[in-house]
Amino acid sequence: MEESPPKQKSNTKVAQHEGQQDLNTTRHMNVELKHRPKLERHLKLGMIPVVYMKQGEEILYPAQSLREENLIQNFTSLLLLQKLCPKDPENMIRKSWASCVPEEGGHMINIQDLFGPNIGTQKEPQLVIIEGAAGIGKSTLARLVKRAWKEGQLYRDHFQHVFFFSCRELAQCKKLSLAELIAQGQEVPTAPINQILSHPEKLLFILDGIDEPAWVLADQNPELCLHWSQRQPVHTLLGSLLGKSILPEAFFLLTTRTTALQKFIPSLPMPCQVEVLGFSGIERENYFYKYFANQRHAITAFMMVESNPVLLTLCEVPWVCWLVCTCLKKQMEQGRVLSLKSQTTTALCLKYLSLTIPDKHRRTQVKALCSLAAEGIWKRRTLFSESDLCKQGLDEDAVATFLKTGVLQKQASSLSYSFAHLCLQEFFAAISCILEDSEERHGNMEMDRIVETLVERYGRQNLFEAPTVRFLFGLLGKEGVKGMEKLFSCSLHGKTNLKLLWHILVKSQPHQPPCLGLLHCLYENQDMELLTHVMHDLQGTIVPGPNDTAHTVLQTNVKHLVVQTDMELMVATFCIQFYCHVRTLQLNMEKQQGYALISPRMVLYRWTPITNASWEILFYNLKFTRNLEGLDLSGNSLRYSVVQSLCNTLRYPGCQLKTLWLVKCGLTSRYCSLLASVLSAHSSLTELYLQLNDLGDDGVRMLCEGLRNPVCNLSILWLDLSSLSAQVITELRTLEEKNPKLYIRSIWMPHMMVPTENMDEEAILTTLKQQRQESGDKPMEILGTEEDFWGPTGPVATELVDRVRNLYRMPQMMVPTENMDEEDILTSFKQQRQQSGANPMEILGTEEDFWGPIGPVATEVVYRERNLYRVQLPMAGSYHCPSTRLHFVVTRAVTIEIEFCAWSQFLDKTPLQQSHMVVGPLFDIKAEQGAVTAVYLPHFVSLKDTKASTFDFKVAHFQEHGMVLETPDRVKPGYTVLKNPSFSPMGVVLRIIPAARHFIPITSITLIYYRVNQEEVTLHLYLVPNDCTIQKAIDDEEMKFQFVRINKPPPVDNLFIGSRYIVSGSENLEITPKELELCYRSSKEFQLFSEIYVGNMGSEIKLQIKNKKHMKLIWEALLKPGDLRPALPRIAQALKDAPSLLHFMDQHREQLVARVTSVDPLLDKLHGLVLNEESYEAVRAENTNQDKMRKLFNLSRSWSRACKDLFYQALKETHPHLVMDLLEKSGGVSLGS
């Protein structure tokens, strides 16, 4: 439902054109009925702002219909993806397919978050790189930042001065001083240079198009401090700024097409990367309203585009959206019927030329324009003087025409000219290559020269990413050649042009893997023969990735590709159909249920939202499937309209899909009528997988109607039969009997009850077969293997936990856990195992797992430093985690993220501490809305002994607008229960009278840690409230100093906050301090403990804690020498046996930078051996431990292997647990010495 906008006067100005009506009035509208409500809504919300053009800027709107101010509102809804920090800055993420599952690429952000904490480092970046494809809106976004700052809407508190530079213009200057550079970056002087430079941390430099000029921005004088008035070459000045030898505290925003910035900015520090992905769905539509001054024209144009999924997808790129609008506007002006059948950007450009360039200029003047464009591309020039134009043979009349039609622009600040957009210049350059080559003056030599020029300009690795190369592929396709011949009234030599394509492919393919760039080129070409031939050559041998442990043999033919946008999705799905080595297309990898991935498949990953438009273009491309036989959409939540579009595609005559997976897609009985319509049609579908969907009896009956149709070709149907009634199951069996080719299979077979106690394997199998025959279940096959556990419900799959250790898990223990406490759940599991005779079989789970209907579900560490965890609950039910004491009741499969928070981060900003007492941990929980019906938040108040009312318990929510106190639905021992919760940082507090704080009984825990140093034992003893975030903080702190926890029972009695306790023990123990206060301190604060020096622990010792006031014993523990586990497992021998691998230091660089928490002891051990005095002090001078480690690794580039071995030995001595953890995660072997 749309929210009603606030009644306020809009400050949005509106463009007017030649007496056209004002867009803010609706009195005289005469538009199509379909779009009237939508347009009126946009007008009320102020979503149709004015758009202006500023001379000399890459703004893609016709000058005659727009004013010359306020560019800011044009691209406010560009999709921005903040990437995770690259592991190797010199080899940024390439969009090529691989055999392993890719790591998640980042998350979507708003423009306000560009200089917010980075998702990888949690630091505010000094350098932000805006990257993206050609024409995606990077430059406009950069100008938006400058304008929004100037108007006080963005970063006003962060920066005092913001300077904007177009690098294409900056490259025209030979030498500049810092003062001249700053003056050039301001529209008007704002302050004296001395005042500006006095606060460099408040300066932002925006460098637009940093990769356009042919320069290398090296820091030539890193040690030289230059005066701001001293002039030097521009590239040197910029290199010094980016290299931090000048104004090291300043901030930078760079825009670039390429991610390989290290090539021409060698001193570039680690940036925050943000990729511009183009327009969101609503912004595509809004653009039409911005472009056309006449609202009816806007509606008509967008309706035409919206009816064509390919054209709508192409409009995701702002530059292409401008191209489409311009073509439609020209057709309107010329009185033509609106028609755009273009399927590619190249075809749109040819259409644009045919509509805008008069016939008299096409033969000679357009060729001259193409030569000008090509010369500029090869020399990295985008600005041209009048003499440049004359040199290419462009006359005044032609230049005036090109300016009038918008092909060329004249710069207001100079006498220079430029193309309306860099992409347009690259398109003309591509035409120039073909026209020159087609003259056949030099034959193959000319082709070699063109290809070598392309390689020199873009590099082999980025050749297919270059728009010029993509345009070449498009122009040399059959439709492209026809368009050029018609445009230039000439005949092009097809064979010669085809040779040029093969030259490009041969030159580049050996140097790069199959990537999205190549697919883009092939898509532009659209030639079926070329697509088939090239895609056939891409087979290669795929090696299983590190995450492919479950099906190592079967998944060697699985390839993975990340597609972030609808454009990439369209290109990938179009080309993959010609790839004969892929039989199945899968969108977003989901762990499969009950079937093996046998067919060769391509898995497409997408971290950005999948919209209706995304599904539309996917299904549009699948109407002609060619080599594809299977489609797997498992794990994607599908709306009804999406399934409707899918079924329309499946019924299309050209669609030859045979297998469809819709496992866990949120389907209900309502969807079954759509699927039944496919079964009743002459579709090619033979296998359908519908497990883990709530279809119900009614839905399955609809499917049965489709299955009864004589034209139905389905032979295999997978369903969950456990929730179906006996009547429907009988109906399915009857269908199988009547149709011998039909097999209906199920994961669960609950009606099969076999007493398996004291039966051997043969007896179990025999009994199962007999029972199936007796129940008439013969057609239904029980899918199981020799590795499964066969029991009352048939085969139970054994899950591989660790292949190297031969560790397996049997998770299928069915326990109703609703309203059960931790102890009840564990007891129920034990009882069930005893009753089933499963005593020898251990359920492999830990206290960190969530225990639910099918046993333990592992918790995944997302970000260790932030204490951020993720658990994927596989089905509806109740789940409890013993270590955190969190408890969720969920209605369906859901992924939940849990972050441990510190109360001090939030409470310091509120008066809550005076009236309320913290009585539980603080969690930041994220889950899909509606999936969690109840959450049990732990508290440590003893209800049986407290006089506090359960009405005094509150759940504190910390939200953007402030804090909210919510009354829980229920309070029970150890938990408060919220039903249908909304999530934010949340935890339990208790309303109190301040004087009563020390009379609240709480449950507490004791934590004991030990460290053995040369056979002398030191213990640390803590007494703290039962709060998992505090325990985790203590664990982490003790681990820094190589202390290991010993598990001992907690105090039996309830204790009181503020009470004091005496620590004592056996004779000859040195205890400091001997008195402990039980207090609640936030997990970020220092926790109180007693240090106990034992000496040589040859025999057992006793520890006791007594209440100081009454000297009552509240806790006692006996420590034996056997409680002290060996410090480290075998490492040395593993290292001796290791082959020649990457050194431990290099292999674990990222983890060491993030996790070495005490650098100075490490430096002390390296001092004099590896580090000289200067290097030692240089590392110590860094502010943070992470910066110190980065500096140390920077110095290590010149180290020999022997020096790295010394580093490894020092690290083992100072951080043995970290070394151990890294070795275990890497398989136990990493060459260090």
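Using N, Cα and C of the backbone, Cβ positions are placed for all residues, glycine too.
Under the heading ATP binding site, Swiss-Prot lists G132, A133, A134, G135, I136, G137, K138, S139. Around G135 (ATP binding site), a 10 Å sphere centred on its CB holds 25 further CB atoms from the protein chains shown. According to DSSP, G135 (ATP binding site) is assigned to coil rather than to any helix or strand.
Per-residue pLDDT, averaged across the domain 'NACHT' (126-435), gives 87. Positions annotated as domain 'NACHT' by Swiss-Prot, on the basis of sequence analysis: 126-435.
Look at Swiss-Prot and you will find 850-1133 tagged as domain 'FIIND'.
Look at Swiss-Prot and you will find 1143-1226 tagged as domain 'CARD', backed by sequence analysis.
Listed in Swiss-Prot is the mutagenesis experiment E629 to A, annotated as follows: Increased IL1B release under basal conditions. No effect on IL1B release in response to LT or metabolic inhibitors. Counting every protein chain shown, the number of other Cβ atoms lying within 10 Å of the Cβ of E629 (mutagenesis position) is 19. DSSP assigns E629 (mutagenesis position) to coil in the three-state reduction, placing it in neither a helix nor a strand.
Cβ neighbours of Q644 (mutagenesis position) (same chain, under 8 Å, six or more residues apart in sequence): L674. One mutagenesis experiment catalogued in Swiss-Prot, Q644 to A, is accompanied by this note: No effect on IL1B release under basal conditions, nor in response to LT or metabolic inhibitors.
Annotation for K658 (mutagenesis position): spatial neighbours E629, G630, S684, L685, T686, E687, criterion Cβ-Cβ under 8 Å with sequence separation of six or more. K658 to A appears in Swiss-Prot as a mutagenesis experiment; the accompanying note says: Spontaneous IL1B release under basal conditions, loss of response to metabolic inhibitors and to LT; when associated with A-659.
Among the mutagenesis experiments that Swiss-Prot reports, V663 to A is described with the note: Spontaneous IL1B release under basal conditions, loss of response to metabolic inhibitors, no effect on the response to LT; when associated with A-664. V663 (mutagenesis position) falls within neither a helix nor a strand when secondary structure is assigned with DSSP, and so counts as coil.
Listed in Swiss-Prot as a mutagenesis experiment, K664 to A is described as follows: Spontaneous IL1B release under basal conditions, loss of response to metabolic inhibitors, no effect on the response to LT; when associated with A-663.
What Swiss-Prot notes for the published mutagenesis of T686 to A is this: Spontaneous IL1B release under basal conditions, no effect on the response to metabolic inhibitors, partial loss of response to LT; when associated with A-687. Secondary structure at T686 (mutagenesis position), as computed by DSSP, is coil. Take the CB of T686 (mutagenesis position) and look out to 10 A: across all protein chains shown you find 16 other CB atoms.
While the structure shown retains the original residue, Swiss-Prot records the mutagenesis experiment D720 to A with this note: Spontaneous IL1B release under basal conditions, loss of response to metabolic inhibitors and to LT.
In Swiss-Prot, a published mutagenesis experiment is listed as I744 to A, annotated Spontaneous IL1B release under basal conditions, loss of response to metabolic inhibitors and to LT; when associated with A-746. Using a 10 Å Cβ-Cβ cutoff, I744 (mutagenesis position) registers 23 neighbours.
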Whole-Å Cα distance, I136 (ATP binding site) to K664 (mutagenesis position), is 35
The answer, for which of the recorded positions A133, A134, I136, V663 has its Cβ ringed by the most other Cβ atoms inside 10 Å, is I136
Reading the DSSP string in three states, the entry for Q644 (mutagenesis position) is helix
If you measure between the CA atoms of K138 (ATP binding site) and K664 (mutagenesis position) and round to the nearest Å, you get 38
Rounded to a whole number of Å, the separation of the Cα atoms of A134 (ATP binding site) and V663 (mutagenesis position) comes to 38
For the recorded positions listed (K138, K664), most other Cβ atoms within 10 Å of the Cβ sits at K138
K658 (mutagenesis position) falls, by DSSP collapsed to helix, strand or coil, into coil
Counting other C-beta atoms within 10 angstroms, the emptiest spot among the binding-site residues G132, G137 is G132
Its residues classified by DSSP, the domain 'CARD' (1143-1226) shows 65 helix, 3 strand, 16 coil
